[in-house]
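Notes to accompany the following structure.
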Amino acid sequence: MGMVLFACLLLLIIFPTCGYAAINTSSPLSIRQTLSSPGGFYELGFFSPNNTQNQYVGIWFKKIVPRVVVWVANRDTPVTSSAANLTISSNGSLILLDGKQDVIWSTGKAFTSNKCHAELLDTGNFVVIDDVSGNKLWQSFEHLGNTMLPQSSLMYDTSNGKKRVLTTWKSNSDPSPGEFSLEITPQIPTQGLIRRGSVPYWRCGPWAKTRFSGISGIDASYVSPFSVVQDTAAGTGSFSYSTLRNYNLSYVTLTPEGKMKILWDDGNNWKLHLSLPENPCDLYGRCGPYGLCVRSDPPKCECLKGFVPKSDEEWGKGNWTSGCVRRTKLSCQAKSSMKTQGKDTDIFYRMTDVKTPDLHQFASFLNAEQCYQGCLGNCSCTAFAYISGIGCLVWNGELADTVQFLSSGEFLFIRLASSELAGSSRRKIIVGTTVSLSIFLILVFAAIMLWRYRAKQNDAWKNGFERQDVSGVNFFEMHTIRTATNNFSPSNKLGQGGFGPVYKGKLVDGKEIGVKRLASSSGQGTEEFMNEITLISKLQHRNLVRLLGYCIDGEEKLLIYEFMVNKSLDIFIFDPCLKFELDWPKRFNIIQGIARGLLYLHRDSRLRVIHRDLKVSNILLDDRMNPKISDFGLARMFQGTQYQDNTRRVVGTLGYMSPEYAWAGLFSEKSDIYSFGVLMLEIISGKRISRFIYGDESKGLLAYTWDSWCETGGSNLLDRDLTDTCQAFEVARCVQIGLLCVQHEAVDRPNTLQVLSMLTSATDLPVPKQPIFAVHTLNDMPMLQANSQDFLSVNEMTESMIQGR
């Protein structure tokens, strides 16, 4: 009998600590209880920060230690009673009661329904739901603290003055509101702004479709998790973010020190993606009006071109807040000389890699020339910028908080009196005349030394390659290649690759070759060059291009390939006339051939190779239209048991890069599969991933494919000019395989062997999920290159360096 009583007592003790599914009038949440989200991602309950005696109701990540609190209900009013509880009142509002049953905190709004309950969703949103209608009566996502989760948002509404902001904790042990807040401004376009009290502390620059233009290291090729929606007519705007990584949990937080941080969980610990501000130059207005903060090491303040310190004494003491003043007054005769600038007309000085000043105004000019003319014709216009993803911005008045980045900034044109540049030119002539003779002598000496260095370097290169395992690959002399290509004649140029031009050549024995000439500015250095030679020399497959040899001559580096008569696949499928030469059977054969080449790289060769830059222009076609995978400069070899790797240098072509690779630098067989899926859909549809837009919402190719598959099974995705040559079920099957290859999560994508099996058999296919880039409009996607040539850019980030091509 005693054992039974003990068991009952034990159950009574344990029961209150169990997680609740919901809170209602009859089931309040006590201090010893918690409320879990259905999937177990988040938990709500009472907590004491840093082991203080104060109790708060908060939400945190359930399975992560140490605890990270993402929302607090009673920030200003902690409870100390162990009898406190959270419940639903008779009028439907959520209330927190202390031990005396006094209301400590509430949602502050009474509802007509008293039949409701509160639950915690898997998004981390704590909601009060009407049991009758199912409507949300209140939600924590509309009452943010210091943290944003995916699907929550900052907002403003100028019609009623409302805004939703993040507010810091006062300290790590005190969740009451601190002195810093993060908001989005009602400017067009908006920008993120951290305030210290009411004073601007940091800003991220105007929004440019996929990025905030004032964050260093992030340019138009950045794969952004952010999204901004503004309705100019309604005076509303919102900012949110989504998790593009291969992980479920992430958050944006504002620390008590005023730093905005973005973190995600990789399964072991939290990874920091961004932390802003990160440099003294990021602090608002550090160098005063018309000052320029240069992010050098150490950072320094300068005056903008044509300006001088307002107070030399204060400037010399390091007190730069008074800023600078114009050295020469503007002539402002622009209106009378719109077409021809006289000698007294104001001019614009171009600055590069700049965080543009605050207090911009959007001007609806259609191009940069109109933007320039509009500013020139307005005497109060002190500067203008024409930014990709935004358009024309102008500044009327002081230029405040201008920052000089080392790279990845914007162009800014500041208005100056013409005499400013004229004086500069005269000084340059004097200096140039004085030192020209010295420079000439130095150059002669340098040329001699460079010649000697190149001779030694050339020998070193050759010796280096001799030590490598490059059997079957010949070394060609430069004069042989120059003769074969008619001295790299423009008429022999086949195209432009990501690392330089490609030429057609003919050797003395009549054999035709393709010559890849690596540009010194291309970004492919010694590592990529060595990589491509050593890799391809070991790879032999009918669906891989064959390397015949290489050439090194000083700074010149060349690769010599077998010549492909039909050049690359993109020439055919995107050309309105040539596309008819590739009917559906040929396209299906090309898809299968690429898959076989990938299978060889991933599974069947003696090396396991991840290509990392699979795209339509890297598929060459022989005289029978058989595909051959080319361009192995970015490829990586894996060890026998290795299936995944990561890199700080993310390289590839935007649109083809998988989310986990573009965002986290993780690459594997599955990242090549993602690229293959995009490539498949381009071959089927005849539409470029980087150019195709459809619908009022400017959706891209993946969204178009998803809609096609949902509506017709995908059979209508095929280029309509080719429908007479195909079997609809075969096209629909390929579309479904393509969608499976571009799944957001790598684990949901098939491997290469499975893909080839799907293409060559009639087995049932899994049902694909909606691709992540089909959820958002094209405006929410990363900016993609708009021409057939590859574009190389370098974007340095906290965790990785992205190079889009």
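Counting begins at 1 with the first residue displayed.
Any Cβ shown, glycine's included, is placed from N, Cα and C.
Around Val502 (ATP binding site), taking its Cβ as the centre, 22 other Cβ atoms fall within 10 Å, counting all chains. As annotated by Swiss-Prot, ATP binding site applies to Leu494, Gly495, Gln496, Gly497, Gly498, Phe499, Gly500, Pro501, Val502, Lys516.
Residue counts for the domain 'EGF-like' (277-313) under DSSP, helix first, then strand, then coil, are 5 helix, 11 strand, 21 coil. Annotated domain 'EGF-like' per Swiss-Prot: 277-313, in sequence order.
Residues annotated as domain 'PAN' in Swiss-Prot: 332-418.
As annotated by Swiss-Prot, domain 'Protein kinase' applies to 488-773, with the evidence given as sequence analysis.
Quoted from Swiss-Prot for the published mutagenesis Lys516 to Glu: Loss of autophosphorylation; when associated with V-613. In the three-state DSSP scheme, Lys516 (mutagenesis position) falls into the strand class.
While the structure shown retains the original residue, Swiss-Prot records the mutagenesis experiment Tyr600 to Phe with this note: Unable to phosphorylate PBL34. All protein chains considered, the CB of Tyr600 (mutagenesis position) has 19 other CB atoms within 10 Å.
In the three-state DSSP scheme, Asp613 (mutagenesis position) falls into the coil class. Asp613 (mutagenesis position) has a Cβ environment of 24 other Cβ atoms inside 10 Å. One mutagenesis experiment catalogued in Swiss-Prot, Asp613 to Val, is accompanied by this note: Loss of autophosphorylation; when associated with E-516.
When the mutagenesis positions Lys516, Tyr600, Asp613 are screened for a C-alpha within 10 angstroms of the C-alpha of Gly500 (ATP binding site), the residues that qualify, in sequence order, are Lys516. Of the listed recorded positions, namely Gln496, Lys516, the sparsest CB environment within 10 A is found at Gln496.
The distance from the Cα of Val502 (ATP binding site) to the Cα of Asp613 (mutagenesis position) comes to 17 Å. Across the domain 'Protein kinase' (488-773), mean pLDDT in this model comes to 84.
Through the fold, the domain 'EGF-like' (277-313) approaches residues 194, 199-203, 216, 258-259, 320-328, 349, 351, 358, 398-406, 414, 416-417, 420 of its own chain, all at least 6 residues removed from its boundaries and within a Cβ separation under 8 Å. Only Gln496, from the recorded positions Gln496, Tyr600, Asp613, place their Cα within 10 Å of the Cα belonging to Lys516 (mutagenesis position). Cα of Leu494 (ATP binding site) to Cα of Asp613 (mutagenesis position): a span of 20 Å.
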